[in-house]
Amino acid sequence: MKLINIWLLLLVVLLCGKKHLGDRLGKKAFEKASCPSCSHLTLKVEFSSTVVEYEYIVAFNGYFTAKARNSFISSALKSSEVDNWRIIPRNNPSSDYPSDFEVIQIKEKQKAGLLTLEDHPNIKRVTPQRKVFRSLKFAESDPIVPCNETRWSQKWQSSRPLRRASLSLGSGFWHATGRHSSRRLLRAIPRQVAQTLQADVLWQMGYTGANVRVAVFDTGLSEKHPHFKNVKERTNWTNERTLDDGLGHGTFVAGVIASMRECQGFAPDAELHIFRVFTNNQVSYTSWFLDAFNYAILKKIDVLNLSIGGPDFMDHPFVDKVWELTANNVIMVSAIGNDGPLYGTLNNPADQMDVIGVGGIDFEDNIARFSSRGMTTWELPGGYGRVKPDIVTYGAGVRGSGVKGGCRALSGTSVASPVVAGAVTLLVSTVQKRELVNPASVKQALIASARRLPGVNMFEQGHGKLDLLRAYQILSSYKPQASLSPSYIDLTECPYMWPYCSQPIYYGGMPTIVNVTILNGMGVTGRIVDKPEWRPYLPQNGDNIEVAFSYSSVLWPWSGYLAISISVTKKAASWEGIAQGHIMITVASPAETEAKNGAEHTSTVKLPIKVKIIPTPPRSKRVLWDQYHNLRYPPGYFPRDNLRMKNDPLDWNGDHVHTNFRDMYQHLRSMGYFVEVLGAPFTCFDATQYGTLLMVDSEEEYFPEEIAKLRRDVDNGLSLVIFSDWYNTSVMRKVKFYDENTRQWWMPDTGGANIPALNELLSVWNMGFSDGLYEGEFALANHDMYYASGCSIAKFPEDGVVITQTFKDQGLEVLKQETAVVENVPILGLYQIPAEGGGRIVLYGDSNCLDDSHRQKDCFWLLDALLQYTSYGVTPPSLSHSGNRQRPPSGAGLAPPERMEGNHLHRYSKVLEAHLGDPKPRPLPACPHLSWAKPQPLNETAPSNLWKHQKLLSIDLDKVVLPNFRSNRPQVRPLSPGESGAWDIPGGIMPGRYNQEVGQTIPVFAFLGAMVALAFFVVQISKAKSRPKRRRPRAKRPQLTQQTHPPRTPSV
């Protein structure tokens, strides 16, 4: 009976233990996904924004009370005819303080009232109120196969789909992997990221983020979450009456920064300030962010994490407020975006100079596929983008706090961003002289200490991987100074300096522009003293290059730019070799104390330059890319070129050879062509230097002077290759949509390309495109091709070569959901100008085969064949003798495509006057003129290796000695078949803190083991008591054998 009771007791203990473990595993499984297949899905957090009709943000020149703001608006509107207006109340924690903006509602559509407001001396700007949406969407985790539906199905959202990048991806949100480097399953393994970056070394030195105020702008945080002990304040900026996190994203971000147990954060003792700026329906407004930003300034926040972003770097109220935040010493850390591996996909505000933009890597130090790539596109078309991201860190499979406790693993740059924010918070707590900490000094320490990843260019990794301990060493001995990003220019260093290293420079070429960021750790404002100085090294042929400068007149806040144009002197037109020199700039900032009357702090920085020069290539090998006539979002609604890609409605990557046409550029370079970029009108280049002008996906209009000059250039030997795209006003009206939230129609400003403008350009040669819209797969010259939402050729000279194909009428499918097949659609035309020495013209109706954004089948082979034709006059036999060659269309009876009535292209065009009515061109702008710097030659040898870790002045890392602590590193076990990615990875325990995960798991198994052992001994004792006693037999005397010692056998 006792034995039965013992076994019953053991069974109860085992069942209780099984239930306890099952509850924990079930909770994790629920947090991971709600369906068994979720480990194979991705849940993308996408952002979109709309303009709220009738609502406007009125920004003032200073901070005023509510009464004063009301008075300013009332007096401004008094003289106008606007009567139906009101100030929208904002009930949030900042309502009791002065503000620099107001939200008003004007029900009348007259713009006179807005203009009257802007005329008021205390009003800075009036901009539309924007509504921000965040949506969670499951999709296949394989990003290679694009969304390509076989039948048209128009499913517009009720908000303007200005696509915001996925900044949070995780198991539970998304499952992500890094780059597949070999033929094996590569999973994002959840890690204790704080200890992987050796934060435990600083913990054991006594630094845990104490006395540092860190703000998390996200979805809120529950009041009694077990992971946080120092939540100083929770504020709600939404229209919902709750402070709790109903989604889990804000909890996760806060946990990565400051969790004190289980999945430990970097700075558990930091003061957490939680700003709930998104509702449970994932909606926010620009005004909510502005109020919250103002409150963050008021609360003297030290570090602010913003794990959101989007492509709209022209949302002026938001951008201006970010500048104001950093000017008030708030260190902002923001996610760079999840639109990789495509280039030119950086998100705002992470692409701003004063913000630390963070990209993502996996735990094998591969750039995460989802991480957005540079360059910035603010500067196009006339300039060149800056280096971003600033640094990269772990963003795939990172563990953080669950919404109700426990841990979960997420991936995305919105995960990498709080990793850096947490590291910065920890670093700030180590600095004794807190007055030295500012957005510039922290950024300088991070990029100077970053570890460069091999085989990765600067537009993927920035300055490299976050190195927490080296950053600590730098900050510990930091002295205020200026620095540069990048810290040197080496156009021979590949792959890091791609694309600069991909093409040497030569005489007569377009100047190479390098956009350098100046970081000023001495003060929020600064200036460049005198002018930058160019000092060529004579022994290294530095006198063979010349440089010109453009730079910020004022460095604010904490930063500015230095644009360097590099060109080759005439004497080196036939020379080949390496040329070197350096630029010297001196930055000055006002002294902080008023006692120093007019005193300034100064810092002099050297920027080494190294370039490779070759003799000027022949004209036939030089291709000029037209950048000036490409338009993008922001600010206009320029639709995608492939209408099948409804999940990416905007053309926002810049259409540059180093962004979404990167693969095409790489191919042309591999074929021996030299590609230059024209960021000015056609009147600003010497056509005798180039064999082909390449115009791809052009949305801009043309000056009359450009049309006349291009005709002369083609007559004199310049060839023209045009890749067009769809344009159809009926389809444009169809793809407009009604926003139910704003009760407003959104209309494209043009089609995929501006066909009416192109036809005006081509009319002198009797050529033109139609407004037909076609799609389909076909074969040409034994190559598989795909025509994605392209147009056809409407007319072409009779002595030209025209290739036709059979396609589906996609326009009919869009407009009427009907399917029809059209034969003999003219898509490719080749024409030789009959005049002696004339050039050649090629037309093709679709650019998607060159564009990296949604390319399904490339047509690089066709581009090669066309350039052979335009450069050397050799018509490819595969085209001239093709069975698809047809008689060129005459265009008789076809009405040319017209510009859509009421379009707003004039608002964003560099060519058209900004007014309604018939389009009229502006006056032709002057061509850019560079003022070359006067050289100050140096008769000394240049340094042989320009790549060093960016050494800040007066910093000696050897003086800052780190203690030799033995820290536990997370152990990784291999992935079993069918196992999910949400693993429990053992990690070290923070000194002085109880690891709840280990504390929950180990006692359970210890208790079960003790009970099993106890039961075993009880059973043995019971058996022994019930066994009858035996008389011990007398021991027998052993018999002697001949073999006294056993044989020796080898021990194993």
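Any Cβ shown, glycine's included, is placed from N, Cα and C.
Swiss-Prot lists ASP218 (among others) with the feature active site, charge relay system. Long-range Cβ neighbours of ASP218 (mutagenesis position) (same chain, at least 6 residues apart, Cβ-Cβ under 8 Å): ASP245, HIS249, GLY250, VAL253, ALA254, ILE274, PHE275, ARG276, VAL277, PHE278, SER307.
The active site, charge relay system annotation in Swiss-Prot covers HIS249 (among others) and rests on sequence analysis. Look at HIS249 (mutagenesis position): DSSP puts it in a helix. Using a 10 Å radius centred on the Cβ of HIS249 (mutagenesis position) and all shown protein chains, the other Cβ atoms total 30.
SER414 (mutagenesis position) is surrounded by 34 other CB atoms, counting those within 10 A of its CB over all protein chains shown. Following the DSSP three-state reduction, the secondary structure of SER414 (mutagenesis position) is helix. The active site, charge relay system annotation in Swiss-Prot covers SER414 (among others) and is backed by sequence analysis.
Annotation source Swiss-Prot lists domain 'Peptidase S8' at 190-472.
Under mutagenesis, Swiss-Prot gives ASP218 to Asn with this note: Loss of activity. Look at ASP218 (mutagenesis position): DSSP puts it in a strand.
Experimental mutagenesis is annotated in Swiss-Prot for HIS249 to Phe, with the remark: Loss of activity.
SER414 to Ala appears in Swiss-Prot as a mutagenesis experiment; the accompanying note says: Loss of activity.
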Rounded mean pLDDT for the residues that make up the domain 'Peptidase S8' (190-472): 94
